[in-house]
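Asker: Here's the feature list from Swiss-Prot:
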{"type": "DOMAIN", "residues": "154-195", "note": "domain 'JmjN'"}
{"type": "MUTAGEN", "residues": "TYR321 to Ala", "note": "Loss of activity on H3K4me3"}
{"type": "DOMAIN", "residues": "348-514", "note": "domain 'JmjC'"}
{"type": "MUTAGEN", "residues": "GLY376 to Ala", "note": "Loss of activity on H3K4me3/2/1"}
{"type": "MUTAGEN", "residues": "TRP381 to Ala", "note": "Loss of activity on H3K4me3/2/1"}
{"type": "MUTAGEN", "residues": "TYR383 to Ala", "note": "Loss of activity on H3K4me3/1"}
{"type": "MUTAGEN", "residues": "HIS394 to Ala", "note": "Loss of activity on H3K4me3/2/1"}
{"type": "BINDING", "residues": "HIS394, GLU396, HIS482", "note": "Fe cation binding site"}
{"type": "MUTAGEN", "residues": "ASN404 to Ala", "note": "No effect on demethylase activity"}
{"type": "MUTAGEN", "residues": "ALA494 to Ser", "note": "Loss of activity on H3K4me3/2"}
{"type": "MUTAGEN", "residues": "ASN496 to Ala", "note": "Loss of activity on H3K4me3"}
{"type": "DOMAIN", "residues": "1079-1169", "note": "domain 'FYR C-terminal'"}
Amino acid sequence: MMGVTTTLNEDTEPSIPPGFGPFATLPLWGIHNDAKPAVTHSTPVQALQSIRKDSEECQPSAAVSRSDTPCSTSGTQTCRKSLRNRPPIDYSRFEHISDEDSDVEIVEKDVSSTRRRQQLPKGVLRGCAECSDCQKVIAKWNPAGARRPVLDEAPVFYPTEEEFEDTLKYIESIRPMAEPYGICRIVPPSSWKPPCLLKDKSIWEGSKFSTRVQKVDKLQNRKSSKKGRRGGMMKRRKLAESEENSATAHTQTGMQQSPERFGFEPGPEFTLQTFQKYADDFSKQYFRKDTSMDSVPSVEDIEGEYWRIVEVPTEEIEVIYGADLETGTFGSGFPKLSPETKSDAEDKYAQSGWNLNNLPRLQGSVLSFEGGDISGVLVPWVYVGMCFSSFCWHVEDHHLYSLNYMHWGAPKLWYGVPGKDAVNLESAMRKHLPELFEEQPDLLHNLVTQFSPSLLKSEGVHVYRCVQHEGEFVLTFPRAYHAGFNCGFNCAEAVNVAPIDWLPIGHNAVELYREQARKITISHDKLLLGAAREAIRAQWDILFLKRNTADNMRWKSICGADSTIFKALKARIETELVQRKTLGVPAQSRKMDAEFDSIDRECALCYYDLHLSASGCPCCPEKYACLVHAKQLCSCDWDKRFFLFRYDVNELNILADALGGKLSAIHRWGVSDLGLSLSSCVKREKVQDSKTVRRLTDGPRRSYMSQASAVSLVSSSTSNEQKDEGNKIMKIASPQTNNVCPSVEQRKSENISPLKEPCVRNELSCTTNSDSNGLQYNGGLGGHKGSAPGLPVSSSPSFSSNVATRPISTSSVSMKIVQGLVASKSCIQASSRTGDSRSLLGEHHNRSPAMIHDGTNMKSSLESSNNSCRLIASDYNATPCHSSKDQVLVTPGTNASVVTLKDSSQVHSASSQQFVRTGPWTQSASHEASSPSTSALKPSLDPPAMKNLYGGFTQGSAHPGPPSFSNQQPNDGRLQRTSESLPGVEARARGHPTVTAQPALEIHSRNGGAQKGPRIANVVHRFKCSVEPLEIGVVLSGRLWSSSQAIFPKGFRSRVKYFSIVDPIQMAYYISEILDAGMQGPLFMVKLENCPGEVFINLSPTKCWNMVRERLNMEIRRQLNMGKSNLPTLQPPGSVDGLEMFGLLSPPIVQAIWARDRDHICTEYWRSRPHVLIEDPNNRHMLSQGPPLLALRGLIQRANRDELQVLRSLMTNSNNLDDSSRQQAAHIIEEEIAKQLC
């Protein structure tokens, strides 16, 4: 021990290590006979391993000797020298190993890493007494210690001008090549140079932004700290939410403000001008090798120095980063569409799909179905960086795509890991940073931890490098981890996008979030269902309206049973059904209100999205849970729990079938859920009627199932509390409409939010359970419930019902007047064979009928004991049915009628192919006085007379012009109550009596009830119209372009005045137009002149105007419910004739159309008028073609060009035909006739 005299200041090494003095005379390898000398180590690695083992064994001895030996307190350098002073080891063999690569150094850092990290000297001194945005850089670039990772490069793509036009299509095209890398670079065409608005002087010098202070040396190597500052990730949130709500959400999962977490402290505010000065000053000071010259490092030099600082720091390096700057406040670098657009170039870039302000909501991105502006997801973020400012390893929220564009500046280095290696990256980081993950299990969600790509690569994780330059895009793929840093001052902008292929990945993301109890950013179910509904809408437009637009074709191309969206929807439905089945049969199930998730609704336990379903309890009205955690919501009895479902099981199945391309499902979903506002379902119902072909269509009308009444999935008894809730929900089922005309004030009801699209139909939803014979209807009229135990229910029920218009064809009909519209059992069974019929339940005081509709059967839930009929609602006019088959309709001119079982049987015996438009069943005043409550009227009408009664024209009609009414006031446009109408006159001319109906409301009033609600005329009057032709159009051949009544010229336009559907008190002009629907023939369109948003389209002119009439009646009812007076009476069926309203029966217009068809190419029309005289310009009269010539014309139309030329040569030159040739031609014709007879 006396030989140990080394002090802290001695430079010479001691002859023997401290503490080994007494054993100095003994060789180390002589202690055991079987020991080998240390010099036998064959490699430096083996020697280093021996040193590491010896150093661990020496630690206790060194601790004991520290109090006795001055050397033990010397620092790491002295300890290192003592460890190297071992006679058996030749240390000269390791002198060539640098300090950075030495394993000895690594061992020493492991021993005293905490002390060394705490003792790192300051490399950057930021701020002073006078300002906070100045700096002094003490640390210097160390090229010798560079630790640049050896990685493969991510792919780079150079789209052409044509490829660059469609953003999502191009991303889809490169996905198979780029997704295996997780990241790629896209270099736009050289001509694409958008202006950067952030360089405007007002923003450059005047707009300040907040920054973060990043300690680069602690991004990877730091101790698990119990004290820290806020986290580095800002939670994506909606811009529209209030500051209070924003702050709350921000505290919960946004900027991690917990004092137990490591994070980035806030830095000073900068403008772009001052930040550039600060960033350039840092780079200049840090990379200056000496005072005599400046050095400009390459990207590779900066990369090597960055990872040296992260992995083996020697000084504390602080940098500033302006990250996550909301473009909504700071501004975007891309131009936006506005009236202030200065040039065509700006307008071009403002509309570009590569403009990050447009990208998330492009057609084909499911983010377009998110209504709110979510900062960072749908609203881009701006990033202003300097050298070494970093973005740490992370994936995008919900595993979305992200697109980053660099506006200007130094390169940005990216590192990407493909989605298939995401789990491997997480495992590798947990393995090497266990303390950090123990403290923060969600460490990777906070963007505060960097990790060496070299270490990831050594763990088998695929990592790729990408260098982004000014004017280039970087695209990251779903669940692809990425990180990086900036090489100097630059500015970039980024946003998310979600093509259809993201949907299954997004579903996995939200399920993962549920497991992690992590807050969501977007509603995945809302996006999925929104995309599915839009895809079905596109298929509707293509299949029924022949609108083969680019957008529609894009959506159609992604549909089908093998499509991604179909599989994603099926997977989500299966998950939902499993969860519902797990719950068993819920005691109380309700229809989810449309606005339920207008505010963010999340599971109180796992934060799962509640767009599709939710569970709740009366004890906590503002607290809901997902179906998985329904039992954990509260401690109340299970019977008190209620469940909200946006769609029932059958509706979800119909949605899936429609998305898969099933035509009937597309039709059902389009009618019931979409309610297309600008068109009707263009379907053809061809009905033969004495050589007349009529085309009928189903007209979809705006409806919102989400505004329906409460739904019970099974038959069960409910508590009074449930009944009160049903009554409360029922209030939302009152008739409502909405006008999209900007000049019209949007109407709102107390319990109904305004509809987002034009509405021409209202409905109640009534859902059945195919597993039960009973049915429960929550919230009948007036809030009452009706039950129908024992009624058979179809296995494929529909999810809404509307009063349907069904044509009736019969030679004898028995009508009775009762309170309410009553349909017989037989009539209902007849209608059940028509397919997808609908019903609309209307409110009426003191009555609460309920009706169910199962898609094939329509049955009421209340029995009428007196008449053996089933009662359904009565207060609404009938509306067009939705079926491709022939329907049966009883449409009285009043709100009340009944068809007995016996009478209805006669309906079935009538021809199902005959269509008769709704007509004016009327009753005289004297007769109604004698029968105040019920009267049996049996008019004997044959089918031809009945057709004429309903507004048709007979074959013998010599003049197609409209009739006039002497009892109507001129030009007032209102219906007047007169003793007879046109149908009555026509019926009397044929010897049939006129039947007048008594309104149910008046009967109810006479019986003591209060007379409320809209009035309907006792006598149906044809509306007297004066049509102004705007354009005659062009006549086309083909049977679809004419009928026995009128010719339908393509491009025909006319103008007529009728009650305004916006304000029924006023009259308004309507524009009627005939369009070309291709194979479907003519398409009839009517629109309100001063409100282009109100458009009605159908393949039948009469049904087209009937849609206008029904829309008018709905508005009258709505305004009447609001207490308005001086409203016109409800317009009954038959009050308007589509052909007349179009002007196609007006004599002047008819003459003009005839002039366009001098060759009589409209054969359907002229076949019924073989002797009509047409005046030519030379005042000569030409006789119309007779049947032989018409037959010849049909033959000629089927001939090809060569055959027509030969025929013309034969007919014009008599010399070509002698008697022999004529005989041969006749013989050939006779042979062909004989063949056809055989």
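Including glycine, each Cβ sits where the backbone N, Cα and C put it.
Sequence unchanged from the original; the noted substitutions are absent.
Tell me about the setting of these features in this model.
Answerer: Note on the domain 'JmjN' (154-195): DSSP counts are 19 helix, 6 strand, 17 coil.
In this structure, TYR321 (mutagenesis position) is part of a beta strand by DSSP.
Annotation note: GLY376 (mutagenesis position) sits in a coil segment as assigned by DSSP.
For TRP381 (mutagenesis position), the count of additional Cβ atoms within 10 Å of its Cβ stands at 24 [all protein chains shown].
A strand conformation is recorded for TYR383 (mutagenesis position) in the three-state DSSP classification. Cβ contacts within 10 Å of TYR383 (mutagenesis position), excluding its own Cβ and spanning all protein chains shown: 22.
Annotation note: HIS394 (mutagenesis position) sits in a strand segment as assigned by DSSP.
Taken residue by residue with DSSP, HIS482 (Fe cation binding site) is part of a strand. Its own atom aside, the Cβ of HIS482 (Fe cation binding site) has 25 Cβ atoms within 10 angstroms in the protein chains shown.
Within the same chain, residues at least six positions away from ASN404 (mutagenesis position) with a Cβ under 8 Å of its Cβ are GLN468, PHE473, VAL474, LEU475, THR476, ALA492, GLU493, ALA494.
In the three-state DSSP reading, ALA494 (mutagenesis position) counts as strand.
Its Cβ placed at the centre, ASN496 (mutagenesis position) has 28 other Cβ atoms within 10 Å.
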Asker: Show me the subset of TYR321, TYR383, HIS394, HIS482 whose Cα is within 10 Å of GLY376 (mutagenesis position); these are the recorded positions I mean.
Answerer: none
Asker: Out of the recorded positions TRP381, TYR383, HIS394, GLU396, HIS482, give me the one sitting nearest to TYR321 (mutagenesis position) by CA distance.
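Answerer: Result for TYR321 (mutagenesis position): the nearest of the recorded positions is TYR383.
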Asker: Spatially speaking, which of the recorded positions HIS394, GLU396, HIS482, ASN496 is closest to TRP381 (mutagenesis position)? Use C-alpha to C-alpha, please.
Answerer: ASN496
Asker: Taking just the CA atoms, what is the gap between HIS482 (Fe cation binding site) and TYR383 (mutagenesis position) in Å?
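Answerer: TYR383 (mutagenesis position) has its Cα 16 Å from the Cα of HIS482 (Fe cation binding site).
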Asker: Around ALA494 (mutagenesis position), how many other C-beta atoms are within 10 angstroms of its C-beta?
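Answerer: Taking all protein chains shown, ALA494 (mutagenesis position) has 21 Cβ neighbours within 10 Å.
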Asker: I'd like to know the mean pLDDT over the domain 'JmjC' (348-514).
Answerer: 91
Asker: If you run through the domain 'FYR C-terminal' (1079-1169) with DSSP, how many residues end up as helix, strand and coil?
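Answerer: The composition, in the requested order, is 42 helix, 16 strand, 33 coil.
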Asker: When you rank TYR383, HIS394, GLU396 by Cα distance to ASN496 (mutagenesis position), which of the recorded positions ends up on top as the closest?
Answerer: GLU396
Asker: Using the recorded Fe cation site (HIS394, GLU396, HIS482) as reference, state which further residues of the same chain have their Cβ within 8 Å of the centre of those residues' Cβ atoms, listed in sequence order.
Answerer: TRP393, VAL395, SER402, THR476, ALA480, TYR481, ALA483
